[in-house]
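Annotated features in Swiss-Prot:
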| type | residues | note |
| --- | --- | --- |
| ACT_SITE | SER152 | active site, charge relay system |
| ACT_SITE | ASP249 | active site, charge relay system |
| ACT_SITE | HIS279 | active site, charge relay system |
| DOMAIN | 78-178 | domain 'AB hydrolase-1' |
| MUTAGEN | SER152 to Ala | Loss of palmitoyl-(protein) hydrolase activity |
Amino acid sequence: MAVARLAAVAAWVPCRSWGWAAVPFGPHRGLSVLLARIPQRAPRWLPACRQKTSLSFLNRPDLPNLAYKKLKGKSPGIIFIPGYLSYMNGTKALAIEEFCKSLGHACIRFDYSGVGSSDGNSEESTLGKWRKDVLSIIDDLADGPQILVGSSLGGWLMLHAAIARPEKVVALIGVATAADTLVTKFNQLPVELKKEVEMKGVWSMPSKYSEEGVYNVQYSFIKEAEHHCLLHSPIPVNCPIRLLHGMKDDIVPWHTSMQVADRVLSTDVDVILRKHSDHRMREKADIQLLVYTIDDLIDKLSTIVN
């Protein structure tokens, strides 16, 4: 019932330039408070209220420099971890940054090595290298406790980050979490096709989200990713976890989020399914649910600290 109510609400937590009346957040801005508020008028969409943050680079000895944008603010901070070959300037990343700005919380978004504005060669990318990228962002840029928001493959990496940095990662939000998915999908291919991919060195994976109609995934990326699979055993993550997934997702089955929920050791886990959402989950209602979830976790963590 709660999920259906969320999906039906048209409200949005405003930034000032949207022209809403100010929403007075008390010491505990819970999700129930947000849902109880009715907007005076529908907001203009995200681009109307964007305020640019400058592009910076994290210099790393012997590793590619990472492009990032950091919004300073209070804790917990939010780090957005993008999907496969996705950039930091996607709809979800920008919406999260704007939401954090409205609350005064810190936010970091970045490009993986070999992707977007970061240094490196995408054909040499591996999941292990991107895992190091995420840990570099957490270790070198993030101050204090962090909530990680992982989209698709970024959801897989957020779990690894939570395992590696339990003292700093205090909550997780997965959007179409693609834990093990690339390896699982490859292993489901016919034997003949897998041999062909091995010979060519590239898997042309069909995708309606690519302009070319396929994602060209390096065979080396798939084989290296096998070393990072998580769903075969309990996942040692104990922080609060929220997993959002669209039931129309034809890339990562929503059952994957159920598997993650079952495998993690945390007892504070919610899986929220949206009946008509697809893999990208970037429609207005999807973004609303995402920022509501972030706000509720911030409220929950503040309550625990206090």
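The backbone N, Cα and C atoms fix where each Cβ goes, and this holds for glycine too.
Broken down with DSSP, the domain 'AB hydrolase-1' (78-178) shows 42 helix, 23 strand, 36 coil. Of the recorded residues, ASP249 (active site, charge relay system) and HIS279 (active site, charge relay system) place their C-alpha atoms 4 Å from one another.
In the three-state DSSP classification, ASP249 (active site, charge relay system) falls within coil.
On a Cα basis, SER152 (mutagenesis position) lies 8 Å away from HIS279 (active site, charge relay system).
There are 22 other Cβ atoms within 10 Å of the Cβ belonging to ASP249 (active site, charge relay system).
Contacts of SER152 (mutagenesis position) defined by a Cβ separation under 8 A and a same-chain sequence distance of 6+ are given as PRO82, GLY83, TYR84, SER86, VAL175, ALA176, THR177, ALA178, ILE251, VAL252, HIS279, in order along the sequence. Around HIS279 (active site, charge relay system), a 10 Å sphere centred on its CB holds 22 further CB atoms from the protein chains shown. In the three-state DSSP classification, HIS279 (active site, charge relay system) falls within coil.
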